[in-house]
Amino acid sequence: MPAPIRLRELIRTIRTARTQAEEREMIQKECAAIRSSFREEDNTYRCRNVAKLLYMHMLGYPAHFGQLECLKLIASQKFTDKRIGYLGAMLLLDERQDVHLLMTNCIKNDLNHSTQFVQGLALCTLGCMGSSEMCRDLAGEVEKLLKTSNSYLRKKAALCAVHVIRKVPELMEMFLPATKNLLNEKNHGVLHTSVVLLTEMCERSPDMLAHFRKLVPQLVRILKNLIMSGYSPEHDVSGISDPFLQVRILRLLRILGRNDDDSSEAMNDILAQVATNTETSKNVGNAILYETVLTIMDIKSESGLRVLAINILGRFLLNNDKNIRYVALTSLLKTVQTDHNAVQRHRSTIVDCLKDLDVSIKRRAMELSFALVNGNNIRGMMKELLYFLDSCEPEFKADCASGIFLAAEKYAPSKRWHIDTIMRVLTTAGSYVRDDAVPNLIQLITNSVEMHAYTVQRLYKAILGDYSQQPLVQVAAWCIGEYGDLLVSGQCEEEEPIQVTEDEVLDILESVLISNMSTSVTRGYALTAIMKLSTRFTCTVNRIKKVVSIYGSSIDVELQQRAVEYNALFKKYDHMRSALLERMPVMEKVTTNGPSEIVQTNGETEPAPLETKPPPSGPQPTSQANDLLDLLGGNDITPVIPTAPTSKPASAGGELLDLLGDITLTGAPAAAPTPASVPQISQPPFLLDGLSSQPLFNDIAPGIPSITAYSKNGLKIEFTFERSNTNPSVTVITIQASNSTELDMTDFVFQAAVPKTFQLQLLSPSSSVVPAFNTGTITQVIKVLNPQKQQLRMRIKLTYNHKGSAMQDLAEVNNFPPQSWQ
């Protein structure tokens, strides 16, 4: 058989291929020749053939038939054969294949070889793809090589020990004596790998962490020698001595100093020295400074040192490198809650980053800007953020609008400013706001009695001839329906009043009804507003009757139903019309803050009080409001029955802000109303017994498929179902919340509501934190009683904190499998 071609010739031949098919033909031809050579047990050219096979593997072609040949090369006595054999083993084998176990004896022999380069090959292979069984068998040889005087072997053995610890953590103590001595080595390679080994051991074992804290002075001394040493061509990178080792030591110091006063105090001086003496003209210096900042912020450092670290991040914001600006913004966002005042000094620079062309920097700057808002700077920050909202890309508008809403609600200096700000957002980015923006603004307007005339006049002018922003049109329609008499009378004292007639007001609402841009929900708002004006206007009642009667034959079923009901109100119940359509009472907002929630003031000296009038004394009557909700189709709700009463009261109508909906949300068990604040509800037996028994049913009906109820912004909610064969009216729904983003979602609260014909019980969740990268889930159980076997519908509300912002979203679940309710 002729000698096979060399690797270099094969590469040259493959590169001449003009098409993918031609390349595949060449590869297949060569693979056939290599297979033939392997079958003939050709030892002369085995090394050359395996090398060519590895090149084909790098190109993406299958090369698994060369695995056993790699083992034969490893067993060879020639160094060139061993080198290719070990390389092939690292590329073609892994611990999922049993073939790799055949290497154990060869690696053990090579670890005891007389040549350091053969020992190095064995260490590299074990550290790259050694399984837990191999690591357990060969850990003794690795520990022996850690104690050798050969620096070449010690650095490789240290990295191999890291792999052994990851695979078999219980072997960690075996390497403890040898690891201490590694820090006395002068060789930088050994120092670097020893720091990596120490870091791995400290991260995996609290006992090791406490044990190695006594090494902090020695690590500080090594770092100081690196900083103070003169020029060394062997380790110098852009004028800095071994920056890789410096970064590794700083990272280890961060782990050792976390939550430990003595260790933190021992490293304060050296951290200050690194922060002040490191050259920033090169990227290498910036890398060391960044690691220094992370260490300072993570340990119990002095306040002056923390200010120095934040000032370094502030200088990073002025750097021309976008990567440096991005990591600075990310680091400031992590530290803003603990060192808010120091970060506030760089507010103007952070706001300037909103104008950056890079979308990643722009998003981080937006998140950090919202974190800096407090009662002292709310006006200036909102001005900048509103300007940003007006000019930013569409993908930013939803998050920016939500952040402005939350900040305005928390820090608004006055009700008028609050209303103006939200109206500005709705005018600028109304199509991007969350679903709860409309009811929240309606509630705010309702509670601001002195601002009714001003608000309705502003909204009337805002929608003249422009119906593109549907949430704004919905709020305007609601306000015109409630306060249309104030608009016509021109009683506004806040700004120059406008002269509007009753017919002009109705013209606007009729235009909303017939506009092609109006959604079904918006038309519902407009029709209800026209109906309410029948009790506020005196000269246009007949026109209102005519409009309402026209929509009694609308193709929109929801609109038609409302029009028919309103027609019946005119004809049969006209004597009740004034009472049913009277002005909405003040709406109390339910807060869901748990007892352990920490109230953040974002660095303000005193909380900014909102300019409010004292609430009316005495309980508010609710019978008329309930009648109105019944008329509008919003009184068919069943509340969640709490698992245990709490001390937090909740108003009956606080969350029912969208009067056109037929389902509202109710609190989770943590925010359930006390027995004194809600009527007693007759509870079926399944809601009282066996709440903690597992499994929930002993006789489970099989075959109910699970569904994905919600999937948005990295958060996924899945429903799984169980039903009892003996009590088929009961459905147990287990929710599982998972998080695919890079950061945890904290303060997670899941709430649910069902129509009145159902009974619903929401049990306590397993946790309030949804781990990142889908590393865990939150589970929560819902019990639903459906005695009438009606199709199950549910509205869910999700609230959580993510990336420093409070998130909230509503969703309807209508895709329940028939097996779950029939």
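Every residue, even glycine, has its Cβ placed from backbone N, Cα and C.
None of the listed substitutions appears in this model.
Residues annotated as domain 'GAE' in Swiss-Prot, with sequence analysis given as evidence: 702-817.
Following the DSSP three-state reduction, the secondary structure of Ala753 (mutagenesis position) is strand. One entry in Swiss-Prot concerns the mutagenesis experiment Ala753 to Asp. Its note says: Strongly reduces interaction with EPS15 and SYNRG.
Swiss-Prot documents Leu762 to Glu as a published mutagenesis change and attaches the note Strongly reduces interaction with EPS15 and SYNRG. A sphere of 10 angstroms centred on the C-beta of Leu762 (mutagenesis position) encloses 26 other C-beta atoms.
Among the mutagenesis experiments that Swiss-Prot reports, Pro765 to Asn is described with the note: Reduces interaction with EPS15 and SYNRG. Neighbour count (other Cβ atoms within 10 Å of the Cβ, all protein chains): 18 for Pro765 (mutagenesis position).
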Tally of DSSP helical, extended and coil residues in the domain 'GAE' (702-817): 3 helix, 68 strand, 45 coil
Neighbour tally for Ala753 (mutagenesis position), based on other Cβ positions within 10 Å of its Cβ: 22
Per-residue pLDDT averaged over the domain 'GAE' (702-817), given as an integer: 88
Whole-number Å value for how far Pro765 (mutagenesis position) lies from Ala753 (mutagenesis position) (Cα to Cα): 16
